[in-house]
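Now, the feature entries from Swiss-Prot:
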{"type": "BINDING", "residues": "7-20, G101, N162, 187-188", "note": "ATP binding site"}
{"type": "MUTAGEN", "residues": "E9 to A", "note": "Almost loss of activity"}
{"type": "MUTAGEN", "residues": "H14 to A", "note": "Strong decrease in activity"}
{"type": "MUTAGEN", "residues": "K133 to A", "note": "No change in activity"}
{"type": "MUTAGEN", "residues": "K134 to A", "note": "No change in activity"}
{"type": "MUTAGEN", "residues": "S206 to A", "note": "Decrease in activity"}
{"type": "MUTAGEN", "residues": "Y256 to E", "note": "Cannot form a dimer and has no activity; when associated with Glu-253"}
{"type": "MUTAGEN", "residues": "K300 to A", "note": "Strong decrease in activity. Decreases tRNA binding"}
{"type": "MUTAGEN", "residues": "R309 to A", "note": "Almost loss of activity. Decreases tRNA binding"}
Amino acid sequence: MKAVGLVVEYNPFHNGHLYHAQTAKLQTGCDTAVAVMSGHFLQRGEPAVVSKWARTKMALQSGVDLVIELPYLYAVQKADIFARGSVSILNELECEALFFGSENGDIKPFLETAQLIDEHKHILNDRIKEELKKGASYPAAAAIAFSSILHTESALDLSKPNNILGYQYVTSILTGGYPMKPYTTARISSDYHDADLPEGENHIASATSIRKAMIGQNLEACLRFLPAASARELAAYRKSFGLWHTPESYFSYLKYSLSTVTARELQQVYEVEEGLEHRIIRSIRKSSSYQEFMELLKTKRYTWTRLQRMNTHILTRTKKQDMQKLLDNDKAPYIRLLGMTKKGQAYLSEKKKALSVPLVSKLSSFSHPALDLDVKASRIYSLPIEEPLRTEFDLQEYGHAPIRYDEDEQHFLNV
């Protein structure tokens, strides 16, 4: 059996993701798709609109064979750390290929750019430091530095979110010396951050536009952009727990957290840098919504995404020293299995004896500081759910066995 790795969030799983999973197998010649998926909080610092279990069920019904959780340690991070953790898991599972979406669908510029940047990394680092001193945000500083050496027509456009992540995946493969071949395909139809559902006959929409419509209480308008399985799981989650999760859902908890912490304590939280703790405390006192808080907090130096990640770390009280200690390791400390098809189970049985890190199926069987972070993030995620459903949700984190799906008979075996 041969596997292709996918790094995903599935927030939610839509037709573009279905195309991605199908094309990954076709273009690479692999028969098994392994998805490393962010858990309850995502790379941009947002909560997933529905739980990782609901999103796993969507994926297993739509061509993905194994779903592995990307630990919080890597999931709520800037692109290079996010990619490093994801790729290390795919390598541990002996994926022969990594497949990702990009703007143009050509892998050559990614490989050339990675080599060029590696050759000029000292110049780049110096230029980034210069731009940061001028007050630029890190992404803006990096973009200026990259443009100073990437000045050919064939150079990779690193202003595009998918290209940035793709570049980091390729860099992680090369830096790690992993025997994994990167492939890419062009994104189809909808732009990554399109805020509105497209009109006409198009059946591909951005996850951003789908979430916006869902949160506006209009799931029906999203149906043509979703596989039937995703529509079912979204409706079932809403019926079971009574909400879609949004950043605004957590504002009262964030405000409480910031009302009970000192500036000195806040300064110890991961990604709270350079005196930002004072601005945070001043801004939260004046804010009556998450949107208002973010608008007061945002500056030229700190992007919305960076601040959202910081807010999530405040909610989870993740400290700099704890995170840094965990990040000192080059690879993920465990593999947390969320779900599998029959084919995925066969692939895992073939590979698990060679794993150099523990395979975690149930939390009761394993303990690790990084896993403690995952559990804490899950408990924070459940806060907007009303009791007694919240306690029921929290207990799932410990008692939920990996979801098993029979792709031949098209039904779940244990849910």
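Note: Cβ is positioned from N, Cα and C throughout, glycine not excepted.
Sequence features, as recorded in Swiss-Prot, placed on the structure.
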residue: E9; record: mutagenesis position; contacts (Cβ under 8 Å, 6+ apart): M37, S38, L42, Q43, A48, A207
residue: Y10; record: ATP binding site; contacts (Cβ under 8 Å, 6+ apart): H17, A35, M37, R55, M58, A59
residue: F13; record: ATP binding site; contacts (Cβ under 8 Å, 6+ apart): R55, M58, A59, S62, L226, P227, A229, S230
residue: Y19; record: ATP binding site; contacts (Cβ under 8 Å, 6+ apart): I188, I204
residue: K133; record: mutagenesis position; contacts (Cβ under 8 Å, 6+ apart): none
residue: K300; record: mutagenesis position; contacts (Cβ under 8 Å, 6+ apart): G135, A136, S137
residue: R309; record: mutagenesis position; contacts (Cβ under 8 Å, 6+ apart): Q43, R44, G45, V76, Q77, K78, E271
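Of the candidate binding-site residues, V7, G16, N162, the one lying closest to S206 (mutagenesis position) when CA atoms are compared is G16. Each of the recorded positions N162, S206 was scored by the number of other CB atoms within 10 Å of its CB, and the largest score is that of S206. If you draw a 10 Å sphere around the CB of H14 (mutagenesis position), it holds 27 other CB atoms from the protein chains shown. Look at R309 (mutagenesis position): DSSP puts it in a helix. The Cα of H14 (mutagenesis position) lies closest to that of N162, out of the recorded positions K134, N162, Y256. A straight line from the CA of V7 (ATP binding site) to the CA of Y256 (mutagenesis position) spans 34 Å. Under the three-state DSSP scheme, V7 (ATP binding site) falls in the strand class. In the shown protein chains, 11 other C-beta atoms lie within 10 A of the C-beta of K134 (mutagenesis position). F13 (ATP binding site) falls within neither a helix nor a strand when secondary structure is assigned with DSSP, and so counts as coil. Counting other Cβ atoms within 10 Å of each Cβ, the lowest count among the recorded positions V7, G16, Y256 belongs to Y256. Reduced to three states, the DSSP call for K300 (mutagenesis position) is coil. Secondary structure at N162 (ATP binding site), as computed by DSSP, is helix.
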